[in-house]
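Worksheet for the structure shown next.
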Amino acid sequence: MQGAKSLGRKQITSCHWNIPTFEYRVNKEEGVYVLLEGELTVQDIDSTFCLAPGELLFVRRGSYVVSTKGKDSRILWIPLSAQFLQGFVQRFGALLSEVERCDEPVPGIIAFAATPLLAGCVKGLKELLVHEHPPMLACLKIEELLMLFAFSPQGPLLMSVLRQLSNRHVERLQLFMEKHYLNEWKLSDFSREFGMGLTTFKELFGSVYGVSPRAWISERRILYAHQLLLNSDMSIVDIAMEAGFSSQSYFTQSYRRRFGCTPSRSRQGKDECRAKNN
């Protein structure tokens, strides 16, 4: 079965997190977060999701900020390679064609409420962490999870994401933007280096990310700066320059709009949390 070899026990991970402030994370492939205990808040460029135990998030490849609000939380992470997802769509194409098509912009995060069937599926996935099993069993369990997603109220959104994966330009665009978003390029430079006309580039970008290139680049830069702020000793002015902001004052304004406080206050809060933990 296609993809079975890549979905062994080591791929499904049980994580224990205690994140008082927002922490920057990069997912190099699509996947599912399942909140087992505690709290979990996940933000992308235009949405915030606060999960209760039993709820699930399908997240696309990309960058996010996460927090557990200082609570000990247990999360199940299920990575999904593009190859596996494409195989799922091909394998069950006739059945999945029954899912209503969605014309809305494709989101970066899709939330799924807890249901008895999803709870049973998650229980089976957790069992794979503690018992030896054939790799194909993990594949079947994850296909079951995706099928439940597809025929839930959020199924049309999920299918929009999965159908995009068959477009060879989508993954190339994602890799290209992750590599070059810090470059001081005009939008025309991005489109030229990608090998597309500006109008076509904008259309592809909007269909993949659901926002304009300028908005996405600004968000990625502010998230990168946030990560440096919390995890390095660089000065704020150096962080602003490193993340592609024209000045410290512009960075401070952008950061305040995004996180509701100044960079210096955010760093102070991180240091206070660290002192309490010590």
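Cβ from N, Cα, C; glycine included.
Original residues only.
Residues or ranges marked as domain 'HTH araC/xylS-type' in Swiss-Prot: 171-269.
In Swiss-Prot, a published mutagenesis experiment is listed as Leu117 to Arg, annotated More than 90% attenuated transcriptional activation. Under 8 Å, Cβ to Cβ, and six or more positions away along its own chain, Leu117 (mutagenesis position) finds Leu148. The DSSP secondary structure for Leu117 (mutagenesis position) is helix.
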